[in-house]
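Here's the structure, in structure tokens; my notes come after.
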Amino acid sequence: MFRSAARFAGKEIRFGTEARQSMQKGVQRAVSAVATTLGPKGRNVIIEQSYGAPKITKDGVTVAKAIEFKDPFENMGAQLVRQVCNKTNDLAGDGTTTSAVLVASVFSESLRCIATGTNPIDMKRGMDRAVGVILQSVAEQSRKVTSTENIVQVATISANGDEELGRLIGQAMEKVGKDGVITTQDGKTMTTELEVVEGMSIDRGYISPYFVTDAKAQKAELEDAFVLVSAKKVSSIHTILPALNHVVRTGRPLLIIADDVESEALTTMIFNKLQGKLKIACVKAPGFGDNKTAMMQDIAIFAGARLVGEEGSGLELDAENFDPAILGTVKKATITKDDTVLLNGGGESSMVKERVELLRGLIDGETSDYNREKLQERLAKLSGGVAVIKVGGGSEVEVNEKKDRITDALCSTRAAVQEGIVPGGGVALLRASKALDSLLGDSSLTADQRTGVQIIRNAVRLPAHTIVLNAGKEGAVVVEKVLENNDVTVGYDAQRDRYVNMFEAGIIDPARVVRVAITDAVSVASLMMTAEAAIVDLPKEETPAAGGMGGMGGMGGMGDMY
């Protein structure tokens, strides 16, 4: 028989119910703090910082990231809440608080059921079937984004109700297109402004995270940078040493876009970057085969560089005969783990226009749908421009907080464009819960599977319930009143305390946000409820400092060494 707790070699292990209840306590405490931010009348949370004034926020994922408990088992639960919030934020840009509320509800109810003898595996099967029905219902409720007004509404909600930021994002999408590149940078005034500049995007990010210059945003930013574009691998540091020496002498950064960079050269570049001797970043070339070479030619023309290593060009990386003319320039390069944005390339505008016209001609004459699509992608990247939102504010803290909100709003707005919008305010999940009534009556379900369905049915009603509670009203009463109305677009406007058509009132969520929130929450809760053991590190025991050592007073003279 397993014991309920055991200690082995600096670790503590808890088993079964005790392990799950310890984690559940941490989950509940963490979600209690996160849930207070949900909805238009959600409350602020004040977070102590390691330096400076406390941070005041209404962003669920920021609250989740700040929570850490002294008890390691409770902390494990809190970290799993943080994990689900982070994942939802990364995939959808919004819905983090909804995810937290859902994971706490599913986990808590499942533990109560397991304690009364419910089989967790069968219960999970029931949950999975319920989630499938929920996702189908959300898809059926979804509407396509048809206007800039819809985009502004989604962006405003995701930016915590900031209408100015929502309007700017709507304008940016209108100018560069729904698939266009929108980026942010620090402004030089108190106001936030929009500017469209010449730019190009590449669907590849940095080769190594060691190139990152902004640890918080996990991106590398190079200002007024040289650009080296190579169709071949950079296999040895010696082949690019003259280029590195050249950029070091000028004091400017270097962006290398190459077929690949092998470990020896990469290690040397990273070492020098970390030592502060070199400002550099490396990106793998986008595309495959002939399309890769063509895209590298596009990049070279945009930056005013010469494509080295191209077959038949006779232009190679040569340590003996380096010509600075092979390097192009960009005013700014922003590189994340997934993509790269180049602004204001040094290429001649006449050559860029000529390249654009060439691509248009190729598109017109192309018969293959696949090839035409690739050509259209290249054309969009070369000619679409980049919308830059210059974020203003009274302090660096204010600017950074605004940039975080814009990043989230951009992510959720793109999600809305791709997968459509659904009624907001928790209504989409609330309506989806009614679709589970027929599943509960399915005779093929076992009793334990039916329990799993019921747990999901209760959980998906909780986000709307929490929004109402945060607005100071009775959650259960409002939820039932919404469900009694047969019009699936009707919900509760917590800001104005009235029942409205959610689409007409502009209270909408991207369908992807709702989909990701329920999927991630149930996935993490299912893993926790089926856990049979939890292992944490024991706190290290402090070794008491040695007191005065009798008879050793003569060693006091060693103090002269300091």
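Quick reminder: no glycine exception, Cβ is built from N, Cα and C everywhere.
Around Ser142 (variant position), the same-chain residues six or more apart in sequence whose CB sits under 8 Å from its CB are Glu419, Gly420, Ile421, Val422, Ala511, listed in sequence order. For the natural variant Ser142 to Asn, Swiss-Prot gives this note: In strain: PBOL. The structure shown keeps the original residue.
For the natural variant Arg249 to Gly, Swiss-Prot gives this note: In strain: PBOL. The structure shown keeps the original residue. In this chain, no residue six or more apart from Arg249 (variant position) has a CB-CB distance below 8 Å.
The annotation that Swiss-Prot gives for the naturally occurring variant Arg457 to Pro reads: In strain: PBOL. On its own chain, Arg457 (variant position) has Ala130, Ser433, Leu436, Leu440 as residues at least 6 apart in sequence with a Cβ closer than 8 Å to its own Cβ.
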